[in-house]
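Annotated K(+) 4 binding site per Swiss-Prot: Thr167, Thr276, in sequence order, evidence recorded as experimental evidence. The K(+) 1 binding site feature in Swiss-Prot is assigned to Thr167, Ile168, Thr276, Val277; the stated evidence is experimental evidence. The K(+) 2 binding site feature in Swiss-Prot is assigned to Ile168, Gly169, Val277, Gly278; the stated evidence is experimental evidence. Swiss-Prot lists Gly169, Tyr170, Gly278, Phe279 with the feature K(+) 3 binding site, giving experimental evidence as the kind of evidence. Mutagenesis annotation in Swiss-Prot: Glu98 to Gln, described as Loss of channel gating by extracellular pH; the structure shown retains the original residue. Among the mutagenesis results in Swiss-Prot, Ala174 to Pro has the note: Loss of channel gating by extracellular pH. The residue drawn here is the original one. One mutagenesis experiment catalogued in Swiss-Prot, Tyr310 to Phe, is accompanied by this note: Reduces channel gating by mechanical membrane stretch. Record note (Swiss-Prot), mutagenesis Tyr310 to Ala: Near complete loss of channel gating by mechanical membrane stretch. The unchanged residue is displayed. Among the mutagenesis experiments that Swiss-Prot reports, Leu315 to Trp is described with the note: Reduces norfluoxetine inhibition.
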Amino acid sequence: MFFLYTDFFLSLVAVPAAAPVCQPKSATNGQPPAPAPTPTPRLSISSRATVVARMEGTSQGGLQTVMKWKTVVAIFVVVVVYLVTGGLVFRALEQPFESSQKNTIALEKAEFLRDHVCVSPQELETLIQHALDADNAGVSPIGNSSNNSSHWDLGSAFFFAGTVITTIGYGNIAPSTEGGKIFCILYAIFGIPLFGFLLAGIGDQLGTIFGKSIARVEKVFRKKQVSQTKIRVISTILFILAGCIVFVTIPAVIFKYIEGWTALESIYFVVVTLTTVGFGDFVAGGNAGINYREWYKPLVWFWILVGLAYFAAVLSMIGDWLRVLSKKTKEEVGEIKAHAAEWKANVTAEFRETRRRLSVEIHDKLQRAATIRSMERRRLGLDQRAHSLDMLSPEKRSVFAALDTGRFKASSQESINNRPNNLRLKGPEQLNKHGQGASEDNIINKFGSTSRLTKRKNKDLKKTLPEDVQKIYKTFRNYSLDEEKKEEETEKMCNSDNSSTAMLTDCIQQHAELENGMIPTDTKDREPENNSLLEDRN
C-alpha cells in the first residue's frame, strides 16, 4: 500500500526533475547541448528514476509497454491461487488454537460463575464488554489503570503519527473521537506523499553508499579475473547480507532484550513492520508494564524510516533485475527463434539441393539408359536389315546398295528407329543354328515372316524415297515386267490351293517382294521343291 502511494506521488514531481537537462548557454550559441554525464552504475534504482524514465519514454513517442490482458489474467490467477494456498495453510495452523481458546474461555466463565454465585452471567458479560472497549481505546484493562502511563503522551502520539504516514497502522491504538478521526484522514492524505519523498531520498543515498562499496568489491574480484556474472551475484549477496544484519538482526536482538520477546517474535515484528504489514499483535513500546525511556519510541520510528528505505531499495532492485531478466529472456527467445528459422531454412535449402541433385542424377541415368536402348535398337535394326538383305537375291542387294549410297540411308535408319518393336527378328548366327535342325515347314514359315517384314519396311521406304531414287525404282520396275507375269501365275496357283499354308505364305512373300520392287531370281529354282513338298503333304 505504501509503495503504491510512493510511486503515484513521485510521478507528480518527476517532470521538474528532468528540466536541468537543457543548457541555456549552448542553446543560445547554436550548438547542440552537451551530453549529460553518464551516471555510474548503481545497484539500486530508486522509484523516482524509474518514474522519470517512464515519463520521458511516454513523452518521446508513447512507446511505453503495456501489459497484455493475457498476462494480467495469468498473474491474477497466480495471485488468487497464492491467496487460496495461504488461506488453507493459515486455517490449518490457527483454527485449532482458536477452538481451544473458545473452549478455555467458556470453561473459565463457567468456573467463575460457579465460584462466585453472587455474580450473574449478565453482569459478567457487561464487565467483559467494558474490558474490550478499553482495549480498543488503547487502555489496557490489566492491572491498575490509575497509573500515569498513557497511549497519547507525546512519545506515543509521535509513534502513532509515524505509523500513519508510513502506512503500517499497527492498530493497537486508534483515534476514538470524531475530531481525531477527521484529522487522521487529512493527516494521512498529506503525510504519506511527504514521507514518500523522504523515503526516496534516503533510498538513493543508501543505494549510493552500497553501490560504492560494491564497486570496490567488484574491483577486487576483477583483479582476480572473475566473471562479471559471479561478481554481480556476490555483490548482491553481500548487499542483502549487510542490510539484513543492520536492519533485521541487530534490531531483533534489541527488541528481544527490551520487550522480553522470544527470538521468533522479535524477527516476526521486524519483518511485519518493515514490510508495512503491521498486524499490531506485537508493538514496540506497547507493554504497559514496562517503563520505557522517552527517546525509545522516536528511535524505533527512525529505525522504521531507514528500514523502509532499505526494503524499498531492495524491492526496486529486484524489480529492475526482473525487467532486465525478462528483456534478456525475450532476446534469448528471439535469438533461439532466429536460429531455428535459419536452421529450418538451411535444412530446406539442403533438402531442395539434394532433391535437385537426385533428380539430375536420375535424369542422367534415364538419359543414359535411353541412349543405350536407342543404340541397341539401332544396332538391332541394322543387324535385322543386314539379315533381311542377306535373304534377298544379288540383284535386289545391288539395288539396296545403290540406294544406301544416297539419302536413303538416313531415312531408312530413321524408319527403323521409329518402329523398333516391329523388328523382333533373330540374328544371323541364331538363324543359321536354328535353321540347321528345323523342318521344311518352319523354313517356309520363316520366309513368310520375312516377307511380311520386308513388306512393312518397303511401305515405309516408299514414303521416304527421293525423286531420283523413285526414277531408279520406276526403271527397275519396267525392267521386271516379265517377272510380274510369273507373279500372276503364282497367284493363280495360290488361289487354286487355299488349304496349303506354306504355299499361301510363299505367295504372300512373292507378292510383297514384287510389289516393293524386289525380284527374287531364285523363285523358279524353289518352285519344284515347293510343289514336291505340297504333294507330300497332301
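A Cβ is built for glycine as well, from the same backbone N, Cα and C atoms used for every other residue.
What Swiss-Prot annotates, mapped onto the structure for a quick look.
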residue	record	DSSP (3 states)
Glu98	mutagenesis position	helix
Thr167	K(+) 4 binding site	coil
Thr276	K(+) 4 binding site	coil
Tyr310	mutagenesis position	helix
Leu315	mutagenesis position	helix
(message) Could you check which of the recorded positions Val277, Gly278, Tyr310, Leu315 is the closest Cα neighbour of Tyr170 (K(+) 3 binding site)?
(response) Gly278
(request) Out of Glu98, Ala174, Val277, Phe279, Tyr310, point to the one nearest Thr167 (K(+) 4 binding site) in space (Cα versus Cα); all of them are recorded positions in the record. (result) Val277
(message) Restricting to the chain of Val277 (K(+) 1 binding site) and a gap of 6 or more, list residues whose Cβ falls under 8 Å of its Cβ, or answer none.
(response) Ile168
(message) Taking 10 A as the limit, how many CB atoms besides its own sit near the CB of Gly278 (K(+) 2 binding site)?
(response) 21
(message) Tell me which of the mutagenesis positions Glu98, Ala174, Tyr310, Leu315 ends up closest to Gly278 (K(+) 2 binding site) in space, Cα to Cα.
(response) Ala174
(message) Cα-Cα, whole number of Å: Phe279 (K(+) 3 binding site) versus Glu98 (mutagenesis position)?
(response) 17
(message) If you count, for each of the recorded positions Tyr170, Phe279, Tyr310, the other Cβ atoms lying within 10 Å of its Cβ, which residue has the minimum?
(response) Phe279
(message) Roughly how many Å lie between the Cα atoms of Gly169 (K(+) 2 binding site) and Thr276 (K(+) 4 binding site), rounded to a whole value?
(response) 8
(message) Please report the Cα separation of Thr276 (K(+) 4 binding site) and Tyr310 (mutagenesis position) in Å, rounded to an integer.
(response) 13
